[in-house]
Amino acid sequence: MKNITCYLLLLCMLFTTCYSLNNDLDALLKLKKSMKGEKAKDDALKDWKFSTSASAHCSFSGVKCDEDQRVIALNVTQVPLFGHLSKEIGELNMLESLTITMDNLTGELPTELSKLTSLRILNISHNLFSGNFPGNITFGMKKLEALDAYDNNFEGPLPEEIVSLMKLKYLSFAGNFFSGTIPESYSEFQKLEILRLNYNSLTGKIPKSLSKLKMLKELQLGYENAYSGGIPPELGSIKSLRYLEISNANLTGEIPPSLGNLENLDSLFLQMNNLTGTIPPELSSMRSLMSLDLSINGLSGEIPETFSKLKNLTLINFFQNKLRGSIPAFIGDLPNLETLQVWENNFSFVLPQNLGSNGKFIYFDVTKNHLTGLIPPELCKSKKLKTFIVTDNFFRGPIPNGIGPCKSLEKIRVANNYLDGPVPPGIFQLPSVQIIELGNNRFNGQLPTEISGNSLGNLALSNNLFTGRIPASMKNLRSLQTLLLDANQFLGEIPAEVFALPVLTRINISGNNLTGGIPKTVTQCSSLTAVDFSRNMLTGEVPKGMKNLKVLSIFNVSHNSISGKIPDEIRFMTSLTTLDLSYNNFTGIVPTGGQFLVFNDRSFAGNPSLCFPHQTTCSSLLYRSRKSHAKEKAVVIAIVFATAVLMVIVTLHMMRKRKRHMAKAWKLTAFQKLEFRAEEVVECLKEENIIGKGGAGIVYRGSMANGTDVAIKRLVGQGSGRNDYGFKAEIETLGRIRHRNIMRLLGYVSNKDTNLLLYEYMPNGSLGEWLHGAKGCHLSWEMRYKIAVEAAKGLCYLHHDCSPLIIHRDVKSNNILLDADFEAHVADFGLAKFLYDPGASQSMSSIAGSYGYIAPEYAYTLKVDEKSDVYSFGVVLLELIIGRKPVGEFGDGVDIVGWINKTELELYQPSDKALVSAVVDPRLNGYPLTSVIYMFNIAMMCVKEMGPARPTMREVVHMLTNPPHSTSHNLINL
């Protein structure tokens, strides 16, 4: 009997083991099915296949088994699955480590996770999980040491149930949408070493009870959270702390001196808050400190002398504060300092001349202070210096010779000082330099004959004393976008070679002693947006072919001796908003119609032999001109008429033939149920249905037979018969995007020549039409603010909730469309890189954005990122406030951002109220001033010159949707 019992027990154990093995295999296969969404590739987890082998699942990629073939670790990383995590995860009840990260998984977490009682590591970071985080799933996870939910879409309050995890060492809920306060109970994690709650929407005060976390080494609470109050002084008692970050968190008050007790701290990041007072000298007790960032606050006073004890410092960021006094001499003695950025303060006196002598400097920026004396000579002793920026100070003397051979340099900016002497010639041959700004100084001498640099995108030498000829070797600067040589003493002719530069967008050589004619090659530089040759001694005529400059916005050749007739082809240059031909020797009659309707008489003043059609002095000239050409016209008309008749016959034949062919060739690809056919869409491509034209193509309104209205965008230069540059795959990705503030892509119709995108129809047109047309007066401030919030939410979705993120590349008021309820929808996202016209130059097709909206760094990097979109959105906010277009209304070469900065300088007593009152849209009869000021300040944050200093779109949404209480009051009339 005893033997039978043992036998049955052994049989039962064997059955249980076999069942568990089969159960693990079955669970993995079901997990694969649920995690693979419709967008997943067929080869995702391709080795996860059914097998009769008891241990087959142990060889699956990312699977680790114990000696009993039970799954104890599952790691599915960076597999684009796009599905969800199913309840079968709970059947893998021997799991000790679960890592499912960067897989684009969506939905809520299954409660069956609570069955994983052996789990030590739970990592679900970098996915799209949503809903409240189910804290009760952790009740049975008594062994859990690491919980990482970073970068998901969780919302609601932070879960308090997890405080029962007494072995927890690592906790990250960063990068989500958690709201409410930080629970006091989080101080009960006795073994917690890392706590990351940054990048959420948390409010309230930072609990001082967090000081009870005596094992804590890293604490990150900032970015997008908006706490009330300041930094709890009690945090200074966490002696184990090595990394403390509470940036961009709405902190107020002063920096607690008690933080100086954190002797093991190596990184302190408190930037982008509202901290005031002085920098506590007690911080010098943090002898391990390597990185100190207190930038973008309201700190005052001087840099404490006691900081000389911080020998391990590698980074000092104090920029955008109100610090004063001198930059202490000991800064130059810090042996490990790599980054010194103290721009936009009130520092004065002379810089320590030993700065950089430690041989470690990489980033150096002291812009916008009151510094004097000479620039330190050894800044590039390290041979690693990347940024050398000293603009807007009172430096004198030459640029140190050590800058010339500094091959690591990427940015040289010394404008607006009193520097003089010749420029070290090596500067113009640096291989990595992207920007050289020497303007508004007293530099002299000639430019070197040989200039090179594949990375140089911005060369600005304006308002100096340079002489000699402009080197033809500038043709070697293949990345050059901006060339500013105005207000110097250059002579000779304009080198024709310059206009062979493939991405040159702006050239200003006004105010020199240049002679000769305008090079004919200028008409071949199709990327040009602004040309200024004014105030020279140029002769000859404006070259033919100007209409080739399709994106030219500014053309100024005033105050020269240019002669001949004004080219009639200018009438077709629809992008040209500023034309100045004044004070030359032009003759004949000013053309009319077309783009000439945009210009006023000042554009042509000072040309004695030039007349306007409406002037009586032109009557006889017009009569003689018409009579002398009458016979010639008769012959031409006859030839044209005969040719036209022939062309009509041929065209009608071809149209019939093509129509029969096209009816078979069009294909409709729908991203949702559409109750119309491709042929119905094509039938709407008529002149009378056009509702918009732009760089992206022509937009038609299409009314389908079932009563549906759609917007049909006919893209330029794209068809399925050509190399589609990933077009189909990308468009299908865009078609899956769903957000109430994103204009929905319904589908597309295509043949071998053309792609037609089908969008929701927006009956109220674009924001640009309402702001800059006759309708502008009907947009109240409340409506403008609402549109700003909705457009920001749409962009935020593209940047933060799409994987991979989508960069719009062409944010502007004309790409923000309004539905019947005036709700804003972001349009044309992700299309800019596909607008390739095979008939245009590559430089043309690569331009990202619209003139006036393009971020300044694009000029020298030729790259866009999400911060480029943020800059463009900031311009849109300024449009909403000011009611004016971003360019064309502020004078030659001045955009809306430059105009605001100029206006601020001209104010007698500058203040936010005075500046906003000076620039606000006069059509707004009444508005809450504090609300306008609030949005204005957000806009100015977005258009900061340096991309990293701009907020993210998440931060913009948070700021716009959480204004101070006072912004809803104070309605005034001005």
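Using the three backbone atoms N, Cα and C, a Cβ is placed for every residue, glycine included.
One mutagenesis experiment named in Swiss-Prot is S575 to R, and its note says In sunn-2; dramatic increase in root nodule number when infected by Sinorhizobium meliloti, and inhibition of root growth in both the presence and absence of rhizobia. DSSP assigns S575 (mutagenesis position) to coil, not to a helix or a strand. Of all Cβ atoms in the shown protein chains, 15 besides its own fall within 10 Å of the Cβ of S575 (mutagenesis position).
The average pLDDT computed over the domain 'Protein kinase' (685-972) stands at 79. Sequence annotations record features per position, and here Swiss-Prot assigns domain 'Protein kinase' to 685-972 based on sequence analysis.
According to Swiss-Prot, the ATP binding site annotation covers I691, G692, K693, G694, G695, A696, G697, I698, V699, K713, on the basis of sequence analysis.
D810 (active site, proton acceptor) carries neither a helix nor a strand DSSP state and counts as coil. Swiss-Prot lists D810 with the feature active site, proton acceptor, giving sequence analysis as the kind of evidence.
For R950 (mutagenesis position), the Cβ neighbour count at a 10 Å cut-off comes to 23, with all displayed protein chains included. Under mutagenesis, Swiss-Prot gives R950 to K with this note: In sunn-1; dramatic increase in root nodule number when infected by Sinorhizobium meliloti, and inhibition of root growth in both the presence and absence of rhizobia.
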Let me check the 10 A CB neighbour count of G697 (ATP binding site). How many other CB atoms are there?
22
Rounded Cα distance in angstrom between R950 (mutagenesis position) and V699 (ATP binding site) is 33
Here are the recorded positions: I691, K693, V699, D810. Which has the lowest count of other Cβ atoms within 10 Å?
K693
If one measures from the C-alpha of K693 (ATP binding site) to the C-alpha of D810 (active site, proton acceptor), what distance in angstrom results, rounded to a whole number?
15
Measure from the CA atom of D810 (active site, proton acceptor) to the CA atom of G697 (ATP binding site) and give the result in Å, rounded to a whole number.
14
List the Cα distance (Å, whole number) between S575 (mutagenesis position) and I691 (ATP binding site).
18
